[in-house]
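Participant: Dropping the structure in here first, questions after.
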Amino acid sequence: MKIAIPKERRPGEDRVAISPEVVKKLVGLGFEVIVEQGAGVGASITDDALTAAGATIASTAAQALSQADVVWKVQRPMTAEEGTDEVALIKEGAVLMCHLGALTNRPVVEALTKRKITAYAMELMPRISRAQSMDILSSQSNLAGYRAVIDGAYEFARAFPMMMTAAGTVPPARVLVFGVGVAGLQAIATAKRLGAVVMATDVRAATKEQVESLGGKFITVDDEAMKTAETAGGYAKEMGEEFRKKQAEAVLKELVKTDIAITTALIPGKPAPVLITEEMVTKMKPGSVIIDLAVEAGGNCPLSEPGKIVVKHGVKIVGHTNVPSRVAADASPLFAKNLLNFLTPHVDKDTKTLVMKLEDETVSGTCVTRDGAIVHPALTGQGA
């Protein structure tokens, strides 16, 4: 079987869905690996390194994709309306595995059905123990949380750790993290390593212990409401108006003392909740920084702008998009390993063919299109 990895064409995307290590694993499984020329440049992965691992380099995307049985990408393929029609380049009946953004990008899903492409949206991977090694959201969010702190430290005009000198003492930076998921936990850990005093808030009561285990202080809002603020899949629920008001009041007491606020709160399939209002920004210290990791989903702060750094009311608000791509050299191998871990159990060792087992919940939970039809319950109206 042939597996192809094209160059990512969406603006600002430096990641690639392959690494030399994963090429070797795929070859060992019986795959012929075809990578588009220059696909790994943004992630510091050279064509020579991929060739040495066993891959074949194709000069164009069309050459790489035209005969491939399986296609790996980081982001969803582009449609004709977006410019280069990547969907049309994929062989009819092929298998696609990528971050499809299926719940919010219906046009590309419909375009895939027309070519009878079996598409797996890796962002829909079930939150079960067995699937942790396949979870692209966790691997990429972890790096985003790290990078958020580094970006915050860069934009902040002061030092992070406390420094005692003959000329005086420099106080430690105060960091406030909103949302204690994978990104939030890594942000807490990284900020603590840099010497900051770290506070954190989340609607889920279970995150309090996690925050404290990393040396942070948890801001409690409403104990009773927080006990039911988590979905069966482990995600945060959208909270009511009364809770949000209480949360804003509790957080504001810390926000006025905060140097760097990092917001990471997302609700699957819905706009990001507003956690820092414009009124709250006006009460922050001059020179403080907000890093909004949810800017692509509408933002946790309404003043953040996708892809821009703006200054409002004396506060610098950073809206970098696609933050994992800012750590592409580490993000790419992890993404590729997630895809490999998803694919490997379904390769028949005797025939060297890919047979996706539909009874496997990692398969049924991520399969969006099959046999020319949209099959995922969240898109057919049969489930959430």
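Yeah, the Cβs are placed from backbone N, Cα and C, and that goes for glycine too.
For all the noted positions, this structure keeps the original residue and models no substitution.
According to Swiss-Prot, the NAD(+) binding site annotation covers 127-129, 132-135, 180-182, 202-204, G234, Q247, L266, on the basis of experimental evidence. The mutagenesis experiment R127 to A or M is recorded by Swiss-Prot, whose note states: No effect on interaction with PntB, but hydride transfer inhibited. Much weaker binding to NADH. For the mutagenesis experiment Q132 to N, the note given by Swiss-Prot reads: No effect on interaction with PntB, but hydride transfer strongly inhibited. No effect on NADH binding affinity on its own, but differences in NADH binding properties in complex with PntB. One mutagenesis experiment catalogued in Swiss-Prot, D135 to N, is accompanied by this note: No effect on interaction with PntB, but hydride transfer strongly inhibited. No effect on the binding affinity to NADH. Swiss-Prot gives this note for the published mutagenesis S138 to A: No effect on interaction with PntB, but hydride transfer strongly inhibited. No effect on the binding affinity to NADH.
So where do these features actually land, and what's packed around them?
Facilitator: Its own atom aside, the Cβ of S129 (NAD(+) binding site) has 6 Cβ atoms within 10 angstroms in the protein chains shown.
Around R127 (mutagenesis position), taking its Cβ as the centre, 15 other Cβ atoms fall within 10 Å, counting all chains.
Long-range Cβ neighbours of Q132 (mutagenesis position) (same chain, at least 6 residues apart, Cβ-Cβ under 8 Å): S138. In the three-state DSSP assignment, the secondary structure recorded for Q132 (mutagenesis position) is helix.
A simple way to gauge crowding: the CB of D135 (mutagenesis position) has 21 other CB atoms within 10 angstroms, across all the protein chains here.
For S138 (mutagenesis position), the number of other Cβ atoms no farther than 10 Å from its own Cβ, over all displayed protein chains, is 18.
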Participant: Whole-number answer please: how many Å between the C-alpha atoms of Q247 (NAD(+) binding site) and R127 (mutagenesis position)?
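Facilitator: One finds 27 Å between the Cα atoms of these residues.
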Participant: Nearest to R127 (mutagenesis position) by Cα, among S133, D135, D202, R204 (recorded positions)?
Facilitator: D135
Participant: I'd like to know which of these binding-site residues, S133, D202, R204, is least surrounded, judged by other CB atoms within 10 A.
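Facilitator: So among S133, D202, R204, the binding-site residues given, the one with the fewest Cβ atoms within 10 Å is S133.
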Participant: Near D135 (mutagenesis position) in space, meaning Cα within 10 angstroms, which of the binding-site residues do we find among G181, D202, R204?
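Facilitator: So the list is empty; none.
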